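Q: Quick one: the structure is below, and I'll ask about it shortly.
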Amino acid sequence: MLSTRTAAVAASASPASPWKLGGRSEGGASCDGCRTYRNTLRRRAAPAKVRALPPRRVDAVAMVSNAETETEKEQEEAAAASEELPVMPWATSVASGYTLLRDPHHNKGLAFTEEERDGHYLRGLLPPAVLSQELQIKKFMNTLRQYQTPLQRYIAMMNLQETDERLFYKLLIDNVVELLPFVYTPTVGEACQKYGSIFGRPQGLYVSLKDKGKVLEVLRNWPHRNIQVICVTDGERILGLGDLGCQGMGIPVGKLALYTALGGVDPSVCLPITIDVGTNNEFLLNDEFYIGLRQKRATGEEYDELIEEFMSAVKQFYGEKVLIQFEDFANHNAFDLLEKYSKSHLVFNDDIQGTASVVLAGLLAALKMVGGTLAEQTYLFLGAGEAGTGIAELIALEISKQTNAPIEECRKKVWLVDSKGLIVDSRKGSLQPFKKPWAHEHEPLKTLYDAVQSIKPTVLIGTSGVGRTFTKEIIEAMSSFNERPIIFSLSNPTSHSECTAEQAYTWSQGRSIFASGSPFAPVEYEGKTFVPGQSNNAYIFPGLGLGLVISGAVRVHEDMLLAASKALADQATQDNFEKGSIFPPFTSIRKISAHIAAAVAGKAYELGLATRLPPPSDLVKYAENCMYTPVYRNYR
């Protein structure tokens, strides 16, 4: 369940015991042998002895209650060592002492008080100093800034997440603008490329072809039962970097870290998953450190059967209200999966729907600067994949709702260019299904420049994944027939961006309204400083996810995406516009996410898709109260 602010305050005032349930949540199912084994341990645990001893002697209780078996265990282990037989990996049932310091959910580093150190057998296991959470954040930031490369900072942050979860999230929330590029894009792309080399402690859950027929058992191995948000990838299209196979795990791990830090979703209800069906990346297949299956990527029936088993197992094990976010699937699977499961599961594709929602928000905000409506603009895209067609469809949908015109007519305002040129009606026979709605009557054009000159768009959007394709002549052409050309260079990472912020402002003589997918530094042009907006999906998906969770939504509806876009656009202020930015600053992202969550939840209640009844009277306040707050708790 989501923590509430009230509960967080109560928790900080009322000490709690750092329970550790043997590596599995108490409700977790397992094989008959394991259940028998745990039941035997419970029978030996002698409740009367537990009540007879002081509360702080929990570890002593465990030792007393199992004293009768200690010699037996030692004999078994000695025999196993000599005979090379398997041994039972014994673990304490309460996080205390050495174990507590290595439990990321309960570890507080040097913030354990003197009383906690005595009560939980930490005396001598820590240096004498007691440092507050705030001071530990200051210390870690000082260390982080001394690293020379973004990847070093990424590794340090991931190590912190695996050792002190609350410090990790507090650090990220308090320094979100500085740390976001290291936790997610663009650094996460390099991390995925080198994931095998930097792999330490495993994060998330791996489902592979080896698990076919046993996916439900794999899900049961995860220690938490109350999962509400899953981010899953098959690693075939990681950012703009292509097929990284099993090493794509960095994406769902990073994505869910942002669900928590930016959207306030409790980390214990989040589950990152990678589905490993092989890879066609020859470099990885020949890399001795590659962590995935060493085989070509499965396709067709074999692939579909594993995905179907996975989706069925998730719904069976976690219920209908668990959000499944598809992440970085290749085009040929992404659209099919979204269409197939959107009617039976709570599913969301960030590459298609999340990108579209944040770009639509940027356009709505940009129109506040230039005037006019969505229907009065002409849109030209470079790139016709998941992102490009997803954005185009949401724009057409919003135009349709604003004008009451058929969506087929509204699509005619939007033009797309792919690797073969302008998508036109004469190409329909060779087009992929998701491109066909955008094939309009026009003469064939081979280049983006020709398309710009012919169509004369007011909005130019790049989702091609190919860097430096918005050339000087293209931006100058855009500026020649638009007083304020709107230019979105959305491809990630930075090296793949269609143009830089400096190029957009310089080549348009400071007149363009610019946004990018990757962050760019402020640009000075003729005495004015422009702060480029980052059209980052992280503006949308954390708040969207929170809204779905707090309302108990059972399906994602397109109207929820439109509501999220409008809520984000409303957060941009005149002060942002004067600096050239169409997005609000990330420093207020939790406030932004609360408003987006409220808008999404409100739409869920309006559409009859919410199950948490009755609806709260103040959805914004309710969303804020439901947000996870990563402050250290006191332990009794």
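Every residue number used here counts from 1 along the chain in the order it is shown.
The backbone N, Cα and C atoms fix where each Cβ goes, and this holds for glycine too.
Sharing the features that Swiss-Prot gives for it:
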MUTAGEN   PHE140 to Ile  Decreases kcat 8-fold. Decreases Km for NADP 2-fold, increases Km for malate 2-fold
ACT_SITE  TYR184  active site, proton donor
MUTAGEN   ARG237 to Leu  Decreases kcat 530-fold. Increases Km for NADP 36-fold and Km for malate 10-fold
BINDING   ARG237, ASP351, ASN492  NAD(+) binding site
MUTAGEN   LYS255 to Ile  Increases Km for malate 10-fold, and Km for NADP 15-fold. Decreases kcat 200-fold
BINDING   GLU327, ASP328, ASP351  divalent metal cation binding site
MUTAGEN   GLU339 to Ala  No effect on kcat and Km for NADP. Increases Km for malate 2-fold
BINDING   380-396  NADP(+) binding site
MUTAGEN   ALA387 to Gly  Decreases kcat 48-fold. Increases Km for NADP 4-fold. Increases Km for malate 6-fold
MUTAGEN   ALA392 to Gly  No effect on kcat. Increases Km for NADP 3.5-fold. Increases Km for malate 2.5-fold
MUTAGEN   GLN503 to Glu  No effect on kcat and Km for NADP. Increases Km for malate 2-fold
MUTAGEN   LEU544 to Phe  No effect on kcat and Km for NADP. Increases Km for malate 2-fold
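Would you situate these features in the structure and describe their surroundings?
A: A simple way to gauge crowding: the CB of PHE140 (mutagenesis position) has 19 other CB atoms within 10 angstroms, across all the protein chains here.
The DSSP secondary structure for TYR184 (active site, proton donor) is coil.
The Cβ of ARG237 (mutagenesis position) lies under 8 Å from the Cβ of ASP243, ASP328, PHE329, ALA330, ASN331, ALA334, ASP351, GLU386, each on the same chain and at least six residues away in sequence. In three-state terms derived from DSSP, ARG237 (mutagenesis position) belongs to neither a helical nor a strand segment and is classed as coil.
Neighbours of LYS255 (mutagenesis position), defined as other CB atoms within 10 A of its CB across all chains, total 28.
In sequence order, CYS231, VAL232, THR233, ILE251, PRO252, LYS255, ASN349, ASP350, ASP351 make up the list of same-chain residues 6 or more apart from GLU327 (divalent metal cation binding site) whose Cβ falls under 8 Å from its Cβ.
There are 12 other CB atoms within 10 A of the CB of GLU339 (mutagenesis position), with all protein chains counted.
Secondary structure at THR389 (NADP(+) binding site), taken from DSSP and collapsed to helix, strand or coil, is helix. Over all protein chains present, the Cβ of THR389 (NADP(+) binding site) has 25 other Cβ atoms lying within 10 Å.
Within the same chain, residues at least six positions away from ALA387 (mutagenesis position) with a Cβ under 8 Å of its Cβ are ASP351, ILE352, THR355, ALA356, THR463, LEU490.
Of all the Cβ atoms in the protein chains shown, 24 others lie within 10 Å of the Cβ of ALA392 (mutagenesis position).
DSSP assigns GLN503 (mutagenesis position) to a helical segment in the three-state reduction. Counting only same-chain residues at least 6 apart in sequence, those with a Cβ under 8 Å from the Cβ of GLN503 (mutagenesis position) are PHE470, LYS472, ILE475.
A C-beta separation below 8 Å, combined with a sequence spacing of at least six in one chain, links LEU544 (mutagenesis position) to PHE348, GLY354, SER357, MET560, LEU561, ALA564, ILE596, ALA597, VAL600.
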Q: Considering each pair of residues in ARG237, ASP351, ASN492, all listed as binding NAD(+), report the largest CA to CA distance in Å, no decimals.
A: 12
Q: In terms of Cα spacing, which of the recorded positions PHE140, TYR184, GLU339, ALA392, ASN492 are within 10 angstroms of LEU380 (NADP(+) binding site)?
A: ALA392
Q: Find the shortest Cα-Cα separation between ASN492 (NAD(+) binding site) and the recorded positions PHE140, GLU339, GLY383, THR389, and name the residue that gives it.
A: GLY383
Q: If you draw a 10 Å sphere around the Cβ of ASN492 (NAD(+) binding site), how many other Cβ atoms fall inside it, taking every protein chain shown into account?
A: 23
Q: Using DSSP, would you call LYS255 (mutagenesis position) helix, strand or coil?
A: helix
Q: I want to verify one value. Collapsing DSSP to three states, which class is LEU380 (NADP(+) binding site)?
A: strand
